[in-house]
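Q: Submitted below is the structure of interest, expressed as structure tokens.
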Amino acid sequence: MVSIMNKNELITEILKNEVVKALGCTEVGLIGYTVAKAKPEDLYSIKEIKLILDKGTFKNAFSVGVPNTNKFGILPAVVGGLLGREENKLEVFKDIKYDEKLEEFIENKLKIEVIDSDVYCKVIIKANKVYEAETKGSHSGKSLSDDLKNAYKSLTLKDFIDYIEDIPEEVIKIIKETIETNKNLSTPEVPEDFISLDLKDEILNHMLKKTVSAVYNRMIGINKPAMAIAGSGNMGLTATLPIIAYDEIKGHDEEKLTKSITLSALTTIYSAYHSSYISAMCGCVNRGGIGAVSGLSYYIFGFDRIEESIKSFTANLPGIVCDGGKIGCALKIASGVFAIYLSLFSKVPYTNGIVGKDFKECIENIGKIGKAMKPVDDEIIEILKNKK
């Protein structure tokens, strides 16, 4: 077991690495960043660009908006990477001015290979010579060791609860940045030509509008960053904005909000580590939802109902599939917010389906289902490849 001091140091290190800023969908950011690392000085000397992508990166970049391009998908992500700066990493599209001529020049030179791997992007550019770059293990290429991740997986809900009672100042700064950054992606309303939301329940209505609008804005490629959690911006939005919305309705309590968001981030990461970063199971709803349920339950009831709320959530939405990053993700997140809200006020016994006897077993069971869905993921990839 990790000692008390080491537990807190471990948790802090995990949070510092897994709660990071990203502009646009993290998968197009990954592609753009890797292209920026590989690009030649003379872009018009390029003869071929080959991308080797893991299935999840291909899937999530396929239909999603790319910031500062007014376009969707992998091609503009590549062009954006050619125009962007490597030092901006996952914010590689920041300040770019899109070039339609460059897109026309590149379009027929782009080849894509999809492989079965964890997070992976390799770029091979043939120009006056061959330029190569790869990013693997995480979207920024900065990957935590398996030992650290396994140590984190051995922690308990009580460890997380103990941690949020005395959060280090460096983590408080990250959490405050997360709150402000993710709030900034929300708009008062969601476009009516996409979805009409006007519920009588004031709390649920505000939670839905705040969360769904932010995810929608991110998926169309709005030029504003999100704080990603465990490699996903949408997961970060789902894990934080329902709690922020509740806090706004009930009257702002900064200390309680900071603790709740921290707990949400901790349980979201914990859930991600018990599954795989990208799979056929929608991580935004399942992992981000677990986080939001944990944080909201703490905010409303204290520590007493967290485990029961997670059991109720486990009985509801796990299994919802991920068919890539796109504006439709906002609809799945809407379903997730409903499930999060229901979980706070319901109780489901351990005898029901995949519901675990405690926090840890619930998350382990959800992770097992996600890992077993590989054939589903393969079929989704084939459907996308065959789209014209």
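Quick reminder: no glycine exception, Cβ is built from N, Cα and C everywhere.
So Swiss-Prot lists these for the protein:
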type	residues	note
ACT_SITE	Cys25	active site, proton acceptor
BINDING	Cys282, Cys322, Cys329	[4Fe-4S] cluster binding site
MUTAGEN	Cys25 to Ala	No activity
MUTAGEN	His139 to Asn	Almost no effect
MUTAGEN	Cys282 to Ala	Retains 5% of wild-type activity
MUTAGEN	Cys322 to Ser	Retains 10% of wild-type activity
MUTAGEN	Cys322 to Ala	No activity; when associated with Ala-329
MUTAGEN	Asp323 to Asn	Retains 50% of wild-type activity
MUTAGEN	Cys329 to Ser	Retains 10% of wild-type activity
MUTAGEN	Cys329 to Ala	No activity; when associated with Ala-322
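Could you place the listed features in the three-dimensional structure?
A: Using a 10 Å Cβ-Cβ cutoff, Cys25 (mutagenesis position) registers 33 neighbours.
Using a 10 Å radius centred on the Cβ of Cys282 (mutagenesis position) and all shown protein chains, the other Cβ atoms total 26.
In the three-state DSSP scheme, Cys282 (mutagenesis position) falls into the coil class.
Secondary structure at Cys322 (mutagenesis position), taken from DSSP and collapsed to helix, strand or coil, is coil. Cβ neighbour count for Cys322 (mutagenesis position) (all protein chains, 10 Å cutoff from its Cβ): 25.
Proximity of Asp323 (mutagenesis position) to non-local residues of its own chain (separation of 6 or more, Cβ distance below 8 Å) is seen for Lys59, Ile380, Ile383, Leu384, given in sequence order.
Listed in sequence order, Val215, Met219, Asn234, Cys284 are the same-chain residues at least 6 apart in sequence whose CB falls under 8 Å from the CB of Cys329 (mutagenesis position). Look at Cys329 (mutagenesis position): DSSP puts it in a helix.
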Q: Do me a favour and check the Cα-Cα span between Cys25 (mutagenesis position) and Cys322 (mutagenesis position); whole Å is fine.
A: 14
